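What Swiss-Prot says about this protein:
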MUTAGEN   K2 to R  Abolishes its ubiquitination; when associated with R-27 and R-37. Normal protein targeting to vacuolar lumen; when associated with R-27 and R-37
MUTAGEN   K27 to R  Abolishes its ubiquitination; when associated with R-27 and R-37. Normal protein targeting to vacuolar lumen; when associated with R-2 and R-37
MUTAGEN   K37 to R  Abolishes its ubiquitination; when associated with R-27 and R-37. Normal protein targeting to vacuolar lumen; when associated with R-2 and R-27
BINDING   W513, D514, K711, Q712  substrate binding site
ACT_SITE  E644  active site, proton donor
Amino acid sequence: MKRIRSLWFNAEASYSNLNNSPSLRNKNSTGNNSRSKNYRSFSRFDLINSILLLMMLFLLAIFVTALYLTKSSRLTYSHASRAALFNPLGVISPSLGNHTLNYDPEARESSKKLYELLSDFNTAYYDDENMILGSNLFSKNTYSRQPYVANGYIGSRIPNIGFGYALDTLNFYTDAPGALNNGWPLRNHRFAGAFVSDFYCLQPKLNSTNFPELDDVGYSTVISSIPQWTNLQFSLVNDSKWFNPQNVTLDDVTNYSQNLSMKDGIVTTELDWLNSQIHVKSEIWAHRHIHPLGVVSLEISLNTDHLPSDFDSLDVNIWDILDFNTSHRTVLHSTGTDEKNNAVFMIVQPDNVPSSNCAIYSTCTVKYENSTNPINSSESFEEKDVSSNIYNVILTEDQPKIIVHKYVGIMSTEFNKNKEQQDNTNIGLAKMIALNSKGNYEKLLSSHKRAWYDLYNDAFIEIPSDSLLEMTARSSLFHLLANTRDYNVSSDRGLPVGVSGLSSDSYGGMVFWDADIWMEPALLPFFPNVAQNMNNYRNATHSQAKLNAEKYGYPGAIYPWTSGKYANCTSTGPCVDYEYHINVDVAMASFSIYLNGHEGIDDEYLRYTTWPIIKNAAQFFTAYVKYNSSLGLYETYNLTDPDEFANHINNGAFTNAGIKTLLKWATDIGNHLGEVVDPKWSEISKDIYIPRSSSNITLEYSGMNSSVEIKQADVTLMVYPLGYINDESILNNAIKDLYYYSERQSASGPAMTYPVFVAAAAGLLNHGSSSQSYLYKSVLPYLRAPFAQFSEQSDDNFLTNGLTQPAFPFLTANGGFLQSILFGLTGIRYSYEVDPDTKKINRLLRFNPIELPLLPGGIAIRNFKYMNQVLDIIIDDHNGTIVHKSGDVPIHIKIPNRSLIHDQDINFYNGSENERKPNLERRDVDRVGDPMRMDRYGTYYLLKPKQELTVQLFKPGLNARNNIAENKQITNLTAGVPGDVAFSALDGNNYTHWQPLDKIHRAKLLIDLGEYNEKEITKGMILWGQRPAKNISISILPHSEKVENLFANVTEIMQNSGNDQLLNETIGQLLDNAGIPVENVIDFDGIEQEDDESLDDVQALLHWKKEDLAKLIEQIPRLNFLKRKFVKILDNVPVSPSEPYYEASRNQSLIEILPSNRTTFTIDYDKLQVGDKGNTDWRKTRYIVVAVQGVYDDYDDDNKGATIKEIVLND
């Protein structure tokens, strides 16, 4: 029988024998095999019995044959339904609507304690409902405590008083020389300045570069800052007291609050000044729709309750200032005042770019509260580099408040190219914008807020169980949106986005791979136009990339590592002998836009935008690689992979895998478009060398030894975002790579690392929950309070982190974190397959969801854009659902087959290359049975508009059989090493760990088994890294069902009671009903324990789980029974290493996954007794404290504590 080829099978035919309920848990499906048997049984039926039956069977045969042909076509691509570990068959049904996720109030409340693990959160706050971040601490100016405003074109970092320009004056860690500086390459003093998109200067030399010799062949390009447009100041009593960032001291300020609304991008600052006599409130915003408009609102009022008895009036001079000294790397073109319009203006040019300038035009309205009469400026000043208007007002008890609205038009040459009135000068347009806005504050504010609200209607992420993660998702969206725009972007220039956006000159404001690989993909599913604008910048600089290749004698094109105004090869951005992978990154970003397929992205885009970039990159790499006749493979040389700790190496793994993948893209796209395809591309793609150790661990580069410390994700990038895996052998190697390199990341490395591990773990591991522990590891060490901005480093102290002054804010991390949710936890990937007959590319969406035990209730991605359709992606506790909510075109979805994954089949080194140790780390797994057939493909679906596809979530197995603690909630009661998170100790991954900050003091982890899930611990195991502890103790909090019920009910009562009297009465009745006596005492006689330490543990527990309850206990003595003491069931058990130390590891020649040390223990309850003799109910517990102290080898210079990889507790 001739097989009919069809890439997509018919959705209706696919589910004729399935239960169409959207809930798939515990549903049975007969599968393809049973349907094949039915077909064969029909074909053997005796047709002679009845002519009528013959006719009926004839018709039925036609129908069944059609089904069989469709089935055969499917089987060409997938036998995934035969996998015993996971049934990927889904149900397509009419859309059920919004899919509200379950809300777990206890998990949500507990998650709020995670904020306290953020750096500098002690005086910060977050209003969840209104999305407001803020601080009550008036501090000296330091970058991490400053918010900013931006709209994708203009931006300004806001100092402590709420407006103006300020240099940093505080470093938390040291006052060493350079402590207040930014990092490479400028190494200049950090400042709260103002910036304009694409306003680049040219510098003959920079303070720090990688290739200074290239300064002789081309200037470097870095961002210039413009005069600070938020600069308002006021002075009192003949200018004897000034209110500006330079003159306001810590002692002058009380009742301080500064907050950032992520709903609308407004920064509000309020404070009392001068013995609380004056109240100052400011609001700053960059108009979301009118990009060249910045607005400052300032209210100055008398606090009448704090005025002296002889107070009469207060003279105030308000200064609207433009000061050239607040800009950097610019030349002053002109400055002046416009007395007719009460305005000041200034024009600056970026250094060495006379063809560009930026004009700033500022005008104010000044009115008393409840007055309609504006006050005109009384004086104007024009100095050499400062222009100002002065408004004199008198505050009295009858007129106690003055309101200033400052409207600033900002126009640069780069933005003016997009305007219809291109003949207008920049100053003319800036003036028009400011004057048209003047006096329309409320109307402008309303339109500004509406523009922000409209943006959020296009994108939303829900994580109901975790306030911190949801806030981080929201803040990441906010920060990326604040620094990009989807219109008013020149198509022939695009949108260059620097690492720190529009509020900082970190990394010189230059464009790195951060824009292509980290930020753009995070925006693409929600804001494809913004992503395309960012990619258009690479299109605009493509012609220069071709000149770069020509300069070095290569065909094709070579992008430099850094770009700005131009994309020439510079000392910061060399084109050769450095990070060649940038060419893969740019190509991947462009191809991803095609695979996403938003409006207008079709074969024309592929032919005229993506194809030239990929073709030229393929041409360059074809000439660059060298054939090694001894290996019979192609090699690369003298390069740097993403791990910048290793420079000038050969055969970088990610670079070579990128070349392999890119050459495949070039072949596939060329064939699809009917273009000429170089046969050499396929040959090199097939035969490029990826270095591996004898144990099949991918080496980051040729000659790598085991002493390596990795700066950032490198080899793991082959899994995501590159998608290098294309057969089972590579998949198995990738799993080993994930394990190996997870233990070799620098503790102080950049925040772009662990989002990649989230995606890799979710896609590669069938056990544990490390995809979620990596998610926390992506946030907790890097996110900075109070304004939820990411730092580049987990440790901001340049004296302890390798002399790195972190970029801030680090938008790269915002993009990475969003990708870890959008693509990591959901398993979503843009993908394609090639029809083997026509060579045509067919775009599809891969969906590979897993259960998320650390995130009860799941996650929801609202308004995901794909193929110009709008989707909701829902991961709840049992099912994954894609809802086709808007659009009129079906989409193609593929569910991969996870039966290929063998994440436990790891053989460990045993001191000999020829003998492998039996798998000591092999974790017990409950297998239903081995898969009937390995299949690298999956199951395909066609999802039509107003339908939804629901698939059963893959349920990862337990790492260790019957481990009651795995995937449960955990918190560290003592400090850990920067970059470590406690979740790693229970995540079912033997290659993640938590490590105490020091080895001297006792370190503690507190585990919560969950509500109504108390267990009696009988035995367990601690899996150590190469650094075991000296001893271990375990304590439990004796618990009972009565206590559990009271615990939950008291919390509910607290949330619903309206006043203290009602609260006390209700709790009293609850305790009476439960039989709790007025004087409730629990007998702990006979138990030797450290009372103070036990009480501290209880206090920590209450603070973690129920902070309000801890306060309530102090008010209601009868609740003291909840302060049960922890009972020590394992006391200072000494630890002995279970594994030898291999000499090959010491001499750095060993590239192996080493077996871990372990300590097993059993609990002897006969030596313990609590309460009445014979009573064993106390042994059950929900809360456990695991304490470790010291390290086994206490003679090294490392002050950090033991490495705890996994805690296993059995009942």
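The backbone N, Cα and C atoms fix where each Cβ goes, glycine too.
Keep in mind that what you see is a predicted model, and the values were worked out from it rather than measured.
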Kindly assign K711 (substrate binding site) to one of the three DSSP-derived states: helix, strand or coil.
coil
Q712 (substrate binding site) and the residue listed as 'active site, proton donor', distance between Cα atoms, whole Å:
8
According to DSSP, which of helix, strand or coil covers E644 (active site, proton donor)?
coil
Tell me, how many other CB atoms lie within 10 A of the CB of D514 (substrate binding site), whichever protein chain they belong to?
25
Using a 10 Å cut-off, grab the number of neighbouring Cβ atoms around the Cβ of Q712 (substrate binding site), all chains included.
20
Who sits close to K711 (substrate binding site): which same-chain residues at least 6 apart have their Cβ under 8 Å from its Cβ?
D643, E644, F645, S746, G749, P750
Other than W513, D514, K711, Q712, which residues of the same chain sit close to substrate? List them in sequence order, counting a residue when its Cβ is within 8 Å of the Cβ centroid of the site.
F512, P642, E644, A713, P750, M752, T812
Please give the greatest C-alpha separation between any two of the substrate-binding residues W513, D514, K711, Q712, in angstrom, as a whole number.
16
Out of W513, E644, which of the recorded positions has the smallest number of neighbouring Cβ atoms within 10 Å?
E644
